[in-house]
Amino acid sequence: MLKYLVQRRFTSTFYELFPKTFPKKLPIWTIDQSRLRKEYRQLQAQHHPDMAQQGSEQSSTLNQAYHTLKDPLRRSQYMLKLLRNIDLTQEQTSNEVTTSDPQLLLKVLDIHDELSQMDDEAGVKLLEKQNKERIQDIEAQLGQCYNDKDYAAAVKLTVELKYWYNLAKAFKDWAPGKQLEMNH
């Protein structure tokens, strides 16, 4: 099955590669992560390059699909590309959305600046906790957007999620006095 889907990759979706997790083969937001991981491991055991001929391409496609679907940001970007042909992985598209909400960028930059000036771990942990809560809130809102087919709101939330994910990376890189880079 996987071999067939990989060979006709141009018509298949990542959801089709995991028929037990997604029996309807339709893009959905809410995912049973443990079921996805279990099915991924089973398929990987069958199609790993060491186990099957032509396994390298199949394994690579399977890896890409799994990592896209398990990560909320990448999943949302993928769903928007699939459902509305909006590619938020392209910087220009993402920037167009950001310019429509300059307050978002200012808020992210303010928090990033505050983080770079911090010298105590307790303050950083508090900011990091607040950022994790923002991310969880946006992920919940995205679920509602996809259920309601409100793709315009999903676009804005996905761009916002990308900024908060990048800020989460800055928390991991933080050390007192260390210069932090801000990616967007």
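Yeah, the Cβs are placed from backbone N, Cα and C, and that goes for glycine too.
Residues annotated as domain 'J' in Swiss-Prot, with sequence analysis given as evidence: 13-82. Residue counts for the domain 'J' (13-82) under DSSP, split into helix (H, G, I), strand (E, B) and coil, are 46 helix, 0 strand, 24 coil.
Among the mutagenesis entries in Swiss-Prot is Lys20 to Ala, noted as: Decreases JAC1 ATPase activator activity; when associated with A-35; S-38 and L-41. Abolishes JAC1 ATPase activator activity; when associated with A-35; S-38; L-41 and A-48. Of all Cβ atoms in the protein chains displayed, 12 besides its own lie within 10 Å of the Cβ of Lys20 (mutagenesis position).
Here Swiss-Prot notes a mutagenesis experiment, Arg35 to Ala, with the remark: Decreases JAC1 ATPase activator activity; when associated with A-20; S-38 and L-41. Abolishes JAC1 ATPase activator activity; when associated with A-20; S-38; L-41 and A-48. In sequence order, Lys20, Thr21 make up the list of same-chain residues 6 or more apart from Arg35 (mutagenesis position) whose Cβ falls under 8 Å from its Cβ.
Quoted from Swiss-Prot, the note attached to the mutagenesis of Lys38 to Ser states: Decreases JAC1 ATPase activator activity; when associated with A-20; A-35 and L-41. Abolishes JAC1 ATPase activator activity; when associated with A-20; A-35; L-41 and A-48.
Sequence-distant neighbours of Arg41 (mutagenesis position): no residue of the same chain at least 6 apart has a C-beta under 8 Å from its C-beta. Quoted from Swiss-Prot, the note on mutagenesis experiment Arg41 to Leu is: Decreases JAC1 ATPase activator activity; when associated with A-20; A-35 and S-38. Abolishes JAC1 ATPase activator activity; when associated with A-20; A-35; S-38 and A-48.
For the mutagenesis of His48 to Ala, Swiss-Prot gives this note: Decreases JAC1 ATPase activator activity. Decreases vegetative cell population growth. Sensitive to high temperature. Abolishes JAC1 ATPase activator activity; when associated with A-20; A-35; S-38 and L-41. The structure shown keeps the original residue.
Quoted from Swiss-Prot, the note on the mutagenesis of Pro49 to Ala is: Decreases JAC1 ATPase activator activity. Decreases vegetative cell population growth. Sensitive to high temperature.
For the mutagenesis result Asp50 to Ala, the note given in Swiss-Prot is Decreases JAC1 ATPase activator activity. Decreases vegetative cell population growth. Sensitive to high temperature.
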